[in-house]
Structure formats: structure tokens, C-alpha cells
Amino acid sequence: MTRVTRDFRDSLQRDGVPAVSADVKFASSRFPNYRIGANDQIFDVKDDPKVMSMKEVVARETAQLMDQQKRLSVRDLAHKFEKGLAAAAKLSEEAKLKEATSLEKHVLLKKLRDALESLRGRVAGRNKDDVEEAIAMVEALAVQLTQREGELFIEKAEVKKLASFLKQASEDAKKLVDEERAFARAEIESARAAVQRVEEALREHEQMSRASGKQDMEDLMKEVQEARRIKMLHQPSRVMDMEYELRALRNQLAEKSKHFLQLQKKLAMCRKSEENISLVYEIDGTEALGSCLRVRPCSNDAPDLSKCTIQWYRSSSDGSKKELISGATKSVYAPEPFDVGRVLHADIIYDGHSLSLSTVGKIDPAAGLGSYVEALVRKHDVDFNVVVTQMSGEDHTSESIHLFHVGKMRIKLCKGKTVIAKEYYSSAMQLCGVRGGGNAAAQALYWQAKKGVSFVIAFESERERNAAIMLARRFACDCNVTLAGPEDRTETGQSP
């Protein structure tokens, strides 16, 4: 039997942790944290500014895990589940080994305690105390071992639970992979079928396009051949013949209209001669828009027109309202769009006598002018080539070409890239035909852009002059502005 000596206690005291004095003061209430770096170097956590708090570390790792989970496919998840299942099985094996080792430790502790118990009965004195202290330590180790076994049992249960969970997850992942694979195959098949249908539709469309193209080409060739045949049969073409006939009819109509006006004037003269009224002057000219009306003497005894005072008026067809035309004081007056459908009068004062002349009928509109203006309205902005004859009352000798721009919101007069005048439609703006007489009165208009700035502008033809007036008044009316001449009454300012 082995003899226990007093050195057993001394060895226990040497192996024990020496006591800490009560007078010791620690700098912190917890054990300091350290970090082991490369080459087993120890770093203090407080001295490292790059070390993050536990909350930040958890947040960063959580974000990384979320990103990684988003990137992982179903196959990768299944692979990781299988790895986790293998790890769980390995942990289960390690738990079994730990359990066997724990049983061996219990047997050893029991044998050691029995040996110490038998030894306690054989020794006395100080050795007995040492044996009892050793028995207490063995019992404490047994308690710690029991606690450790409990913890191992709990860990074993958790490992089993985790293993079953991972196994179920692995099966679910495999099932999900199979379902996704089947779904992907079905999608691929449907996509192939759709592509095949599209290809077939494209082939049919190409075939139909080729067939229709050939048919269209044949029809076009037939039309070209028919057109060539008609062209060969009609020399000159019927269109040119119709144009010549239409032009001749217009000339005949104009001559008959002029002859009709002459007959009406002769009839009026006959009536006045029967009433013992001798006509000294008369209004000569075509009573239509685009012409010039002139006051001319009817006899050689008539006073010279330069010594007479003349004033032109416009009135309704029944003569109830008579409106003075401001500035129309010459023997020549060119009707403007305001005069269409009205009767024009000329009051003449000579040698203390007063004479009033009037047109035989109402002023007729110009043929085709309305449709021409409607076509210009659809363009929104129209430019006319003009020549400026007067600027603010002074004669302008230059005959250079200017551009008269009539827009939806404003009127502009330009010479090349230089803007001479540009004004929006307003109540201060005036626009009408020229009222000062002259041989080209039917082709000229008067435009007052604003107070103190006015122009007399000559157009290339009577049609363009009247179209510009009607177009500007149309756009101004859309802006709630009435464009008229000087001292014209606004209630009559309606374009025909």
C-alpha cells in the first residue's frame, strides 16, 4: 500500500493560485480585453482605433450575410445545407466520444475517492486532514464533472435538433432544387415553342410580303402602262385644254361684268337726264376687291379734279349707315377687304356745289381669295416679299426687297437679317389698304406698328396685299384685337 506523506499537501499548495492582497486597487472593474495579432503579439483593444464595437461588428456581419444570401442560388443553399449536415454528424460523433471520456473520468474519480476513504481510516493527525482535504477536492471535481456532463447533454440535444433541422432543410432544398429545375425546363420548353411560333409567323409574313410586293409591282406596272397609253391618246392633254377653257371663261365673265356695269351706269345717267340732273363726274372701274376706282369727269365742262375736294365713304347695301374713310381724299381709291359687300360713295365739292357719287352695286370679293387665305392660315407664319415706299410719313427711295412676316402673335418687317419693326398685336396697331391714291394703290397697304412708327408697303400683286390684310386681321382677332385703319369704327372691323 502506498504511503501518503506530508509532501502531498505541500505540492497542492505549490500548485495552487496564491492569494491576492486586499489592499490591491485595479484600474478597471473588468478583465482587460486583448487581441492577438501576427507572430503572437498582444495588442490592447483600447489602443487600436480600427477596432469596432460589438454592435457594429454584428451589423456588418449581418449585412454581409444578407448580401451573401441574396447572391446564393438554390443549388448553393442545398450544398451548404449538406455541409452543415455533415458538420452536425461530426459534432454528434465528438459528443459520443466526450460522453465515453466522461464515463471514464467518473470511474477514475470514484476509484480515487474510494482509495482516499480507505487511506483516511489508516492515517491520523495532520495526514488525516490532508486526506480529507483531498477527498473534498475530489468531490468538487466530481460536481464540476457532473455539471459539465449536463452542459454536454444540453449541447448534444441542441446538436441533434440542429442535425434534424439541417437534414430537413437539406431535403427541402433538394425538393426545391428539383421543383426549380422542373420549372426551368418547362419555361425553356415554352420559350422554345414561343420562338418557334415567332419564326413561323415571320416566315409567313415574309412570304405574304413577297407575294403582296409582287402584286403591287404588277398593279403599278399596269397603271404606268395605262397612263402611257392615255398620254399617247391625248395630245395635248385634256388638263391643259380645260385650263385654257377655264381661263377663257373667266375673261368672258370679266368682260360681261364690265359691260354690265357700263350698262348700269348708262341707265343711271339716263334716269338722271330725265330728272334734269346733269352728271359732271362718275366712278369708273371694276367694283370688286383688287381693283382701283377712279372719279373721272363726264364732260369737258367739268372742273379740274385737282380743284375739287373729294371724300370717300363706305355704307351698307341699304345705305342706312355711312362711314367716313379717313385719309381717302384722292380721286383714286382701292377697295380693301372691309369694303366687300358694301357700297362706296365719293362726295365732291366744287365751285360751291356738292355732288355725291356711289358705286352701282356692292363691292364683290376677289375670286379664290378666301380659299387662298384659309391655306395660309394653316401655315401659322407667312412671309411676303414687299417694297417699303414710306417710313413714318417720309418717302423711302430705296427699292430693296423686304420681308413682311405675318405670324400668329405678331407682325415683323425685316431686311435680310435686320429687323426694322416687330410688334405684337395690340390696340395701338393699325392695318388697312393705302388711302392716298396712286397707280399702285391696289397693291399697297398702310401699317402702323405703334404710335409714331408707320410704313406704306407695296406687294407683288393685289392678291398678296389683300391676303396679308385678311390674314393679319384673322390672327389679331384670335388675340382679341381688331385691326383696322385710322378712325375706323371697330364694330365694322370684321374681315370678310
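Placement of Cβ uses the backbone N, Cα and C atoms for every residue, glycine included.
Mutagenesis annotation in Swiss-Prot: Arg75 to Glu, described as Loss of actin-binding activity; the structure shown retains the original residue.
Here the residue is the original one, while Swiss-Prot reports the published mutagenesis Leu77 to Ala with the comment No effect on actin-binding activity.
Here the residue is the original one, while Swiss-Prot reports the published mutagenesis Phe81 to Ala with the comment Loss of actin-binding activity.
The note that Swiss-Prot attaches to the published mutagenesis Ala88 to Ser is: No effect on actin-binding activity.
The mutagenesis experiment Leu91 to Ala is recorded by Swiss-Prot, whose note states: No effect on actin-binding activity.
What Swiss-Prot says about the mutagenesis result for Leu141 to Glu is this: Loss of dimerization and loss of actin-binding activity. In the three-state DSSP reading, Leu141 (mutagenesis position) counts as helix.
Experimental mutagenesis at this site is recorded by Swiss-Prot as Arg410 to Asn, annotated: Loss of inositol phosphates binding. Over all protein chains present, the Cβ of Arg410 (mutagenesis position) has 19 other Cβ atoms lying within 10 Å.
Record note (Swiss-Prot) on the mutagenesis of Lys412 to Asn: Loss of inositol phosphates binding. For Lys412 (mutagenesis position), the same-chain residues that are 6 or more apart in sequence and have a Cβ closer than 8 Å to its Cβ are Leu403, Phe404, His405, Val419, Ala421, Lys422, Glu423.
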Does Leu141 (mutagenesis position) have same-chain partners at least 6 apart in sequence with Cβ under 8 Å from its own Cβ, and which are they?
Leu109
